[in-house]
Amino acid sequence: MADGGAEPPAPPSSINAGEFLLSILHGSPSPSSQGPQHHQSFALDPAIAAIGPTVNNPFPPSNWQSNGHRPSNHNPPSWPLAFSPPHNLSPNFLGFPQFPPSPFTTNQFDGNQRVSPEDAYRLGFPGTTNPAIQSMVQQQQQQQLPPPQSETRKLVFGSFSGDATQSLNGLHNGNLKYDSNQHEQLMRHPQSTLSNSNMDPNLSHHRNHDLHEQRGGHSGRGNWGHIGNNGRGLKSTPPPPPPGFSSNQRGWDMSLGSKDDDRGMGRNHDQAMGEHSKVWNQSVDFSAEANRLRGLSIQNESKFNLSQQIDHPGPPKGASLHSVSAADAADSFSMLNKEARRGGERREELGQLSKAKREGNANSDEIEDFGEDIVKSLLLEDETGEKDANDGKKDSKTSREKESRVDNRGQRLLGQKARMVKMYMACRNDIHRYDATFIAIYKSLIPAEEELEKQRQLMAHLENLVAKEWPHAKLYLYGSCANSFGFPKSDIDVCLAIEGDDINKSEMLLKLAEILESDNLQNVQALTRARVPIVKLMDPVTGISCDICINNVLAVVNTKLLRDYAQIDVRLRQLAFIVKHWAKSRRVNETYQGTLSSYAYVLMCIHFLQQRRPPILPCLQEMEPTYSVRVDNIRCTYFDNVDRLRNFGSNNRETIAELVWGFFNYWAYAHDYAYNVVSVRTGSILGKREKDWTRRVGNDRHLICIEDPFETSHDLGRVVDKFSIRVLREEFERAARIMHQDPNPCAKLLEPYIPEDNNGQGHN
């Protein structure tokens, strides 16, 4: 025995049970005699046997504890734990019915034995209205005597004897008033079950609360619930969630993610918005809370229709999705934009590829050759150069390099000393004169409501087409049409999110292109050989173009982040609109030509406003997270309750004209291109060495470094090469010079770029 006590004697058959009980109380043992046994028997204190029935327990008794450990104040009984009462006692000893001896060995579960309500709950039987249990009740009422000992019993896990059921029925009006079917529905559909069932939700809540308190106030390791690890690895019913949360249990792996992803995100709790908002203790498992958030969003999934995502972009809270690489997506869109804007033979070939392949009329060699050309064009510059060298084409350059050097831009950069002098120049005194002009330009770039309505019309149409073919696929809106930085006549960017590693994305895209063409959508082009398959189309009814890609989910999350930043301070949208308009006018907004994307320029504006003193924008990813999704191994979390931050930048009184001047002054003279990395994620400047983005021999990629907020290994400036970086910096210097000294800076700043001709004309 664990406590060193001696085993009490078994009751003799020659005395009655009352004398035996008195002998135990007076400490005078009586001689015992045991008859022949046909099965393994265990000693049992008859006083304990008289109090209530027992159950054959297939598990070690220590594992019944909620946390898998024996409490410190728990002393083992002075008798061996018995699994069946002595067969020689009176059938109705002390008025309680007794069991016949079990014919099964102790490692088997006697399905007809009686259990206490607590044992029933631990075994996973939440109620007593199960039809199987009720049938057993009726059988016990009809059979007054227990079955003969020689009768073979069926070993059915979960069945009870009549007395055990009666014991549970004694609590029927208490805190066990729901059956197993209701319990299963509660776990799958918590809100609908509570609203449609006739049970009192407070009863089940009190039941779980009482058991939680009895078990020490915690549920053991991980998500194992009240009974802990019971030796079989089964999960018990978790405690009910608080109002507004779902009980779906899918789980996240908190160990995933890179070191960069964990900065400012390693918190083990989440916050729900609304009437029932509550900050969870760090001991609560983050995966459970995230899945509750996911369930809450799924219940309101109609909110996330494609046309409604213009105002509410992003995956629902708690979603766990798969995404392609941001770098691969950028390469593919760069290629598609290049082909779409160049026009001519290449564009026609691109558009005919998908149609010929779908109809089966294309020559396989021609398709393969064209596919190799596309893939080759998406390779990194050094990889392309290496292939050309191997093929004996040493004089070959990428088309992007050729297009970025159509004139002599980039030859007029200032020296280091001149930049240092200009970096400390004060802003012009009359800068506020141009605020109204910049505001007017900003307002003229906002899409009209009629255009937004046309976009919604096209989105609803696309959603219906996709739902017919892939009912389980999700469509997400991303890009400028949803992040609040879109211009008039901007394309719509749609992500077709579908799970499954066995899905052939290229074939799926070809099928989608076929569906779109059959619905009379025009200019349907499919880029299937790129890293990220894309379909481009134009709606003849609305005149709006649309790009559809597969599983570019990270861009969807980034879209929500940008929109949330835009809600904090209107000066972000004003500055970003001016900068984007400048970049398009000056032709430094084409990634296939080695310049930056619109997304990169918006991140540059956000970072610039984070760095103002006092700051105009906070760093949302460094704040307590209220929004969480997982995209592959990247945990995307940040504070999205931006309504509380509307006055964050009120202490900074800089106007839009001052900010435009300061933005170009920073990127022309103050930014250290050799060592610095712009990081919106941290709201600070990082070093290239910290990111391992140092310049390497044969690779001039990290010349202007802009970190993606979530896929932190992705440098949005990697498209910039050693030629286009000079063009960019020269344009920044031109803009800073105009903002500092030009008498009409608003008009001069946004003058369209005109390439020089053979006579040297142009290049204003």
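Placement of Cβ uses the backbone N, Cα and C atoms for every residue, glycine included.
Residues or ranges marked as UTP binding site in Swiss-Prot: SER480, ALA555, VAL556, VAL557, ASN558, THR559, LYS580, LYS584, SER598, TYR599, ASP708, HIS714. For the published mutagenesis ASP491 to Ala, Swiss-Prot gives the following note: Loss of catalytic activity; when associated with A-493. Here Swiss-Prot flags ASP491, ASP493 as Mg(2+) binding site, drawing on similarity to another entry. Swiss-Prot documents ASP493 to Ala as a published mutagenesis change and attaches the note Loss of catalytic activity; when associated with A-491. Under mutagenesis, Swiss-Prot gives PRO618 to Leu with this note: In urt1-3; Decreased catalytic activity and relocalization to the nucleoplasm. Per Swiss-Prot, domain 'PAP-associated' is recorded for 656-714.
Residue pair PRO618 (mutagenesis position) / ASP491 (mutagenesis position) shows a Cα separation of 30 Å.
Here the candidates are the binding-site residues VAL556, ASN558, SER598, ASP708. The one whose C-alpha lies nearest to that of ASP491 (mutagenesis position) is SER598.
Each of the recorded positions ASP491, ASP493, ASP708 was scored by the number of other CB atoms within 10 A of its CB, and the lowest score belongs to ASP491. Neighbour density for SER480 (UTP binding site): within 10 A of its CB lie 20 other CB atoms from the protein chains shown.
Counting other Cβ atoms within 10 Å of each Cβ, the lowest count among the recorded positions ASN558, PRO618 belongs to PRO618. Rounded to a whole number, the distance between the Cα atoms of ASP493 (mutagenesis position) and LYS580 (UTP binding site) is 18 Å. Rounded to a whole value, the Cα-Cα separation of ASP493 (mutagenesis position) and VAL556 (UTP binding site) is 10 Å. For the domain 'PAP-associated' (656-714), the DSSP counts in helix, strand and coil order read 19 helix, 13 strand, 27 coil. Cβ neighbours of SER598 (UTP binding site) (same chain, under 8 Å, six or more residues apart in sequence): SER480, PHE485, LYS580, ALA583, ASN589. There are 29 other CB atoms within 10 A of the CB of VAL556 (UTP binding site), with all protein chains counted.
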